[in-house]
Amino acid sequence: MSAFKKSGSKSETSKKLVVVGDGGCGKTCLLIVFSSGTFPERYVPTVFENYITDITYGPNSKVIELALWDTAGQEEYDRLRPLSYPNSNVILLCFSIDCPASLNNVTEKWYPEVQHFCPRTPIVLVGLKADLRKDRNATEVLRTQGLTPVTYQQAQSVALSMNAPYVECSAKENTGVNEVFQLAVGLTIKKSFSFSKKSCVIL
């Protein structure tokens with residue numbers, strides 16, 4: 001595991017975010033672009049990575065330290081990946097828009113796994129590589145297999161079945177990336193507020 005942390009952090013609180021999904025669907029690129037603003041051109045399969053960065057959230061510009069936990073989607077890491085789940089505040093269930101099978105795996109593998117290890121943790125369904133939905137080469141490859149890119153409506157339907165919000169982005173074009181994390185952080189804050197209210201009622 002490696003760690004990346006911005007110097008001079010002025011965060012008021014900290015949250016842990018874990019990303020899961022098929023290997024090669026774009027999880028690592030999403031985290032790197034968000035934390036550094038640079039898109040990595042070379043694919044390197046993830047074992048486990050941990051980035052720590054700050055995010056400014058809300059109208060009051062609250063600074064939150066966000067621990068970003070990357071996970072490997074390959075089957076050989078199925079026994080190790082659960083080590084990333086404890087104390088998670090929010091989880092991103094990721095798939096690639098140019099790979100319909102990766103969305104199916106969200107339903108068949110990733111959502112059940114997350115529900116098993118983190119049944120009360122908020123989740124966000126994230127469609128990655130949105131730029132490839134209209135990419136000629138990508139759509140042609142899918143066409144030869146009798147497939148088409150995942151539509152927004154298809155992904156939204158899956159998200160609704162999991163009672164989760166859905167958002168799309170393109171790390172390569174750096175579009176929608178910040179919105180993914182703003183949405184995720186918002187869920188952690190709502191979760192904390194809800195827990196506080198319940199605690200007050202109990203007391």
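Cβ atoms here come from the backbone N, Cα and C positions, even for glycine.
Around T28 (mutagenesis position), taking its Cβ as the centre, 22 other Cβ atoms fall within 10 Å, counting all chains. Taken residue by residue with DSSP, T28 (mutagenesis position) is part of a helix. Feature annotation from Swiss-Prot assigns GTP binding site to G21, D22, G23, G24, C25, G26, K27, T28, D70, T71, A72, G73, Q74.
DSSP assigns G23 (mutagenesis position) to coil in the three-state reduction, outside any helix or strand. Among the mutagenesis entries in Swiss-Prot is G23 to V, noted as: Cell lysis during separation.
Under mutagenesis, Swiss-Prot gives T28 to N with this note: No cell lysis.
Among the mutagenesis experiments that Swiss-Prot reports, Q74 to L is described with the note: Shrunken cells.
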Q.
I need the most crowded of these recorded positions: G21, G23. Count other C-beta atoms within 10 angstroms of each C-beta and give me the top one.
A. G21
Q: Fill in the CA-CA distance, A72 (GTP binding site) to G23 (mutagenesis position), as an integer in Å.
A: 6
Q | Candidate nearest T28 (mutagenesis position) in space, where candidates are the recorded positions G21, D70, Q74 and distance is Cα-Cα | A | D70
Q.
What does the structure give for the C-alpha distance between Q74 (mutagenesis position) and G23 (mutagenesis position)? Integer Å is fine.
A. 5
